[in-house]
Structure formats: structure tokens, C-alpha cells
Amino acid sequence: MSLSKEVKSFQWTQALRRELQSFTSDVKAAVIKDATNLLNGLDFSEVSNVQRIMRKEKRDDKDLQRLRSLNQTVHSLVDLKSTSKKNVLKVGRLSAEELMSLAADLEKLKAKIMRSERPQASGVYMGNLTTQQLDQRSQILQIVGMRKPQQGASGVVRVWDVKDSSLLNNQFGTMPSLTMACMAKQSQTPLNDVVQALTDLGLLYTVKYPNLNDLERLKDKHPVLGVITEQQSSINISGYNFSLGAAVKAGAALLDGGNMLESILIKPSNSEDLLKAVLGAKRKLNMFVSDQVGDRNPYENILYKVCLSGEGWPYIACRTSIVGRAWENTTIDLTSEKPAVNSPRPAPGAAGPPQVGLSYSQTMLLKDLMGGIDPNAPTWIDIEGRFNDPVEIAIFQPQNGQFIHFYREPVDQKQFKQDSKYSHGMDLADLFNAQPGLTSSVIGALPQGMVLSCQGSDDIRKLLDSQNRKDIKLIDVEMTREASREYEDKVWDKYGWLCKMHTGIVRDKKKKEITPHCALMDCIIFESASKARLPDLKTVHNILPHDLIFRGPNVVTL
């Protein structure tokens with residue numbers, strides 16, 4: 001590794017402390033107050049149970065609910081909290097160059113974190129596998145002659161088998177007040193002794209990163225430090241573990257001075273100045289987001305924490321109420337607010353979707369994804385909306401279970417509302433973030449001379465012709481309405497989870513409630529009707545990723 005790409009961790013920490021000293025404050029009294037409240041208010045038998053859960057090799061939804069419930073109790077007992085607040089950064093206090101640098105680093109950090117949560121190396125998988133998949137993997141490893149992962153070794157696999165992995169977000173951070181309360185109660189040590197011990201650890205942290213050897217030497221003076229242990233894996237360490245990192249953070253928060261990063265307070269009024277200072281430190285020491293998967297370096301750490309929440313103490317506060325990740329909670333708007341000359345601002349809702357197509361990177365991504373379409377496989381197409389104003393398009397290949405399914409914000413909102421009542425039942429508000437330009441890009445990328453099946457071809461033919469795709473051939477199966485809808489309920493029962501956009505009540509001309517029309521469901525319904533049976537799909541997936549289908553209008557989401 002070249003010197004220019006060497007992470008000089010403590011040197012970076014010291015530089016960040018110098019640059020951000022005006023954003024730090026004395027939080028010692030507040031931390032001790034919160035620790036006292038936790039000592040008096042927490043059920044430590046439940047704390048012990050959660051610590052046991054965090055030692056399990058496989059954890060499920062019940063375990064997660066137990067952790068989240070205890071976290072909620074902690075949240076209700078403390079004053080130091082970070083709140084969920086979206087932060088939109090525009091050119092102004094931060095220059096366009098600084099915003100672009102910030103955007104690039106957040107994107108790199110996102111990629112690094114996602115890789116660390118789902119690494120490919122055998123035996124170090126950190127994502128969500130079901131119990132059945134884990135057992136099956138063990139059998140496969142034995143078949144191919146690979147050893148079963150050592151359960152007690154470093155890099156132990158601990159997996160959350162949960163239905164909604166987003167509920168794991170922001171549930172594992174350490175808090176000085178919680179660390180102190182657990183140390184005092186569970187080691188039967190007075191809180192004042194814990195404060196003194198951690199303060200000494202914090203003083204050491206002003207000149208170096210404390211390690212286990214330092215800890216061993218300090219134990220003679222402070223026996224309570226004996227509860228601190230080395231964590232073999234940093235995967236999902238909770239606030240209830242006695243890790244060295246948690247203890248060092250607590251020590252830093254207890255110092256009256258030292259300009260410790262742990263005492264930074266971020267507010268809407270100072271967030272841009274704080275980020276500007278962070279970027280200033282980055283430039284001075286050539287800090288960067290490392291490609292290496294693992295613990296975050298000091299620059300990555302402060303970047304993530306500050307962008308996660310727009311209000312609160314990013315290092316030491318309770319953040320379990322925050323929704324989303326750093327790249328979701330910080331958005332960058334690089335558009336100019338200066339109106340065009342002689343161009344009156346349109347009334348809200350009157351101009352339709354923003355006239356912005358795909359970016360170059362999105363176009364290249366779509367081109368790669370569309371390469372997975374089999375041009376010779378039987379393929380269905382269906383649309384919702386008008387041919388000149390479609391709001392939903394689906395292309396489905398039953399042989400391999402793959403499909404293209406996306407949405408479009410309508411131009412004619414009055415017509416959309418009529419169609420919603422009598423056909424698709426979609427909510428206009430749900431389409432505001434649909435990616436503009438996707439319809440033309442997808443249709444333009446379909447293989448040359450492809451043959452598509454449909455039930456009713458007039459609107460689809462007009463849509464294809466409007467995109468100069470007269471080479472694409474249509475086969476209209478021309479079933480009766482009754483025959484075409486025969487498998488409607490069965491398809492919705494089995495595959496309805498694939499689309500959650502049809503939320504309204506739909507009535508026919510006789511004002512009788514009917515099932516909303518979904519372009520994707522209709523493709524599967526027509527396939528079922530034509531074969532007189534439900535398709536047996538081993539796998540089913542949309543080749544378009546969610547962040548290509550949706551985006552914030554005029555805003556780049558990081």
C-alpha cells in the first residue's frame with residue numbers, strides 16, 4: 001500500500017479533533033445523569049437476557065423484538081438522544097465541489113458497508129440466511145470436502161434470520177451512559193468508581209488508542225475494568241456488550257476537555273459548517289474512504305455518524321429511533337434555484353413529472369441488466385394507464401421467472417384519478433418518486449425483433465410505435481374477459497406480494513368492487529389462463545433494482 005493510501009488512524013483522529021473543536025462541549029454531567037437513570041430504571045435481568053441473545057449463533061425475529069423492546073426502554077430513560085431528521089444539502093455554505101466530494105465518499109462508504117454486511121468469503125457471511133439455508137450450506141461444505149466453520153474461532157458466524165432486515169438498522173450502537181450503567185450494576189461496583197476508571201481510559205485516549213495491554217495495566221488501579229473483553233467479531237455488537245471500543249468511547253465522553261469527537265453536538269443550524277470542517281480535515285491529511293472491508297477508519301466513522309442524523313450527539317446519544325442509513329438520511333441537491341428567464345413557475349401538479357432522463361451510469365446499468373432478457377423466450381407485456389401516458393409497465397418471462405416491472409408519474413393527473421377508480425387503484429403520491437425516462441429507456445433496450453404476447457394489443461402497439469419500436473411484434477391472445485380473468489384470485493393469492501402499489505378501491509361500471517388491475521399480475525394471470533394452470537415459478541425476480549425504479553425528484557439520494 002502506498003503512503004498516500006495509508007490510513008494513519010490516530011493522526012486522522014487528532015486532526016479531526018482540532019478541526020471540529022468548536023462543535024464539542026462538556027457532556028460529562030449529562031452522561032452521568034443518563035447512566036444514573038438507567039441504573040435506577042432498567043430491568044437488568046432483561047439486560048442479561050439480551051446479552052445472552054447476542055451470544056447466540058442464530059437469532060430470529062423474537063430475539064430482535066426483545067432487543068428492540070429493551071432499546072426502546074433505554075431510549076425513554078435517557079436525555080441524550082439523536083433524532084431522525086432528513087438533511088438536504090444545497091450549494092451555499094458548502095460549494096458544489098465539496099458537495100460532489102461528499103456525495104462520492106458517501107457512495108463509496110455505502111458500497112463498503114454493504115460489502116461488509118454480505119462478504120463473499122466462506123465462513124464469514126454476515127447477512128441473513130434462514131436456518132434451512134444454513135443447514136443446507138453445512139451439508140454442501142461437507143460434500144465438497146470443506147471443513148465446517150469453527151464456532152469458537154475468530155470471525156464466528158452470527159446470523160439474524162429475520163423477515164425484515166431493515167429493523168436491524170441503528171439497534172446496535174454503544175452508548176457511554178449504558179456502558180457505565182451495565183458496568184456498575186453487573187460488576188457490583190459503585191458508579192463513581194466506574195466513572196474514575198473510564199476517565200483514566202479516556203485520558204489515555206487523548207494520546208493513543210488504548211489496547212488490551214493498556215487495559216491489563218490499568219486493572220490494578222481500577223479492578224472494574226476487568227469486565228471489559230476483546231470482541232472476536234464486531235458484527236452486531238450491541239450497546240450491552242463490554243467491548244474495549246465501548247469503554248474508550250465512554251471514557252472520552254467523561255473528559256472535561258480534550259476536544260473529543262465523542263462530545264460533538266450536531267444541529268440543523270450547524271450541520272453544514274460541521275461537514276465543511278470535516279472535509280477541510282480530509283483535504284489537509286488526504287483522508288479517504290478505504291476499499292478494505294472491516295471497521296471504519298476515523299474519517300468514515302464521522303462521515304457516517306454525522307450524515308445519519310441531522311440532530312443530536314452522533315457518537316454518544318441513543319439513536320435507536322433513527323430510521324434509515326446515512327446515505328438515505330442525507331441528500332444532496334445540486335440543482336440551481338435560479339428560475340429560467342421568461343419561464344413562469346408551473347402550478348403544483350400541473351406540469352407532470354420532471355423532464356429528466358437516466359444518468360449515464362444508470363443508462364449503462366440498465367443496458368447491462370437488459371442483456372439478461374432472453375429474446376427467444378415466451379414473453380408477456382401489459383401496461384396500466386394510456387398508451388401516451390402509461391403509469392405501470394410489466395414484461396414477464398414465465399420460463400425463467402424474471403420480469404421487468406416499473407412505474408411512471410402521469411402527466412394527466414385528472415385522467416389518472418379516473419383510471420384509479422375504475423382500473424388500477426394506484427395512489428398518485430406513490431408515483432412522485434418514480435424514475436423519469438425509464439419507459440423510453442427500457443423499451444429502447446428491448447432486443448431487436450422481439451415477440452411479445454398480450455391481451456388486447458391496441459394501446460401496447462401505439463406505445464411501442466411512439467418509441468420507434470415497430471420491429472417488435474405483438475401476439476394478441478384475444479381471450480374473452482371472463483376467460484382472461486379466470487386465474488385472477490389464485491395469482492393474487494400466490495404472487496400478490498410482488499407489487500404493493502395497488503392500494504385503492506376499484507369498482508366496475510355497475511359500482512361493484514373488483515380486484516385492481518396490476519400490469520405484472522395481469523401478465524401472470526394471462527399466462528395462467530392461456531395454459532389453464534398457474535405457472536410453477538422456481539424463482540421470480542425483477543431485473544430492475546429498486547433504486548433504479550424510484551428516486552427523489554430533482555434530488556440525488558446517496
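Each residue, glycine too, has its Cβ placed from N, Cα and C.
This is the original sequence, none of the listed changes applied.
Recorded in Swiss-Prot as a mutagenesis result, ASP382 to Ala carries the remark: Decreases interaction with host IKBKE, defective to inhibit IKBKE kinase activity and IRF3 activation. DSSP classifies ASP382 (mutagenesis position) as strand under the three-state reduction.
When other Cβ atoms within 10 Å of the Cβ of ASP522 (Mg(2+) binding site) are tallied across all protein chains shown, the result is 25. Per Swiss-Prot, the feature Mg(2+) binding site maps to ASP382, GLU384, ASP522; the stated evidence is experimental evidence.
The Mn(2+) binding site annotation in Swiss-Prot covers ASP382, GLU384, ASP522. The C-beta environment of ASP382 (mutagenesis position), restricted to residues of the same chain at least 6 apart in sequence and closer than 8 Å, consists of ILE393, ALA394, CYS454, GLN455, ILE460, ALA519, LEU520, ASP522, CYS523, PHE526.
Its Cβ placed at the centre, GLU384 (mutagenesis position) has 27 other Cβ atoms within 10 Å. In Swiss-Prot, a mutagenesis experiment is listed as GLU384 to Ala, annotated with the note Decreases interaction with host IKBKE, defective to inhibit IKBKE kinase activity and IRF3 activation.
For CYS499 (Zn(2+) binding site), the Cβ neighbour count at a 10 Å cut-off comes to 19, with all displayed protein chains included. The feature Zn(2+) binding site is assigned by Swiss-Prot to GLU392, CYS499, HIS502, CYS518, with experimental evidence given as support.
There are 17 other CB atoms within 10 A of the CB of ASP459 (mutagenesis position), with all protein chains counted. Among the sequence features in Swiss-Prot, the mutagenesis site ASP459 to Ala is noted as follows: Decreases interaction with host IKBKE, defective to inhibit IKBKE kinase activity and IRF3 activation.
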ASP459 (mutagenesis position): which of the recorded positions GLU384, CYS499, HIS502, CYS518 is the nearest Cα neighbour? GLU384
Please list, in sequence order, every residue of the chain apart from ASP382, GLU384, ASP522 whose Cβ lies within 8 Å of the Cβ centroid of the Mn(2+) site. ILE383, GLU392, ALA394, HIS424, HIS517, CYS518, ALA519, LEU520, MET521, CYS523
Within the same chain, and leaving aside GLU392, CYS499, HIS502, CYS518, name every residue whose CB is within 8 angstroms of the centroid of the CB atoms belonging to the recorded Zn(2+) site, in sequence order. GLU384, HIS424, MET426, MET501, PRO516, HIS517, ALA519, LEU520, MET521
Can you tell me the CA-to-CA distance separating HIS502 (Zn(2+) binding site) and GLU384 (mutagenesis position), as a whole number of Å? 11
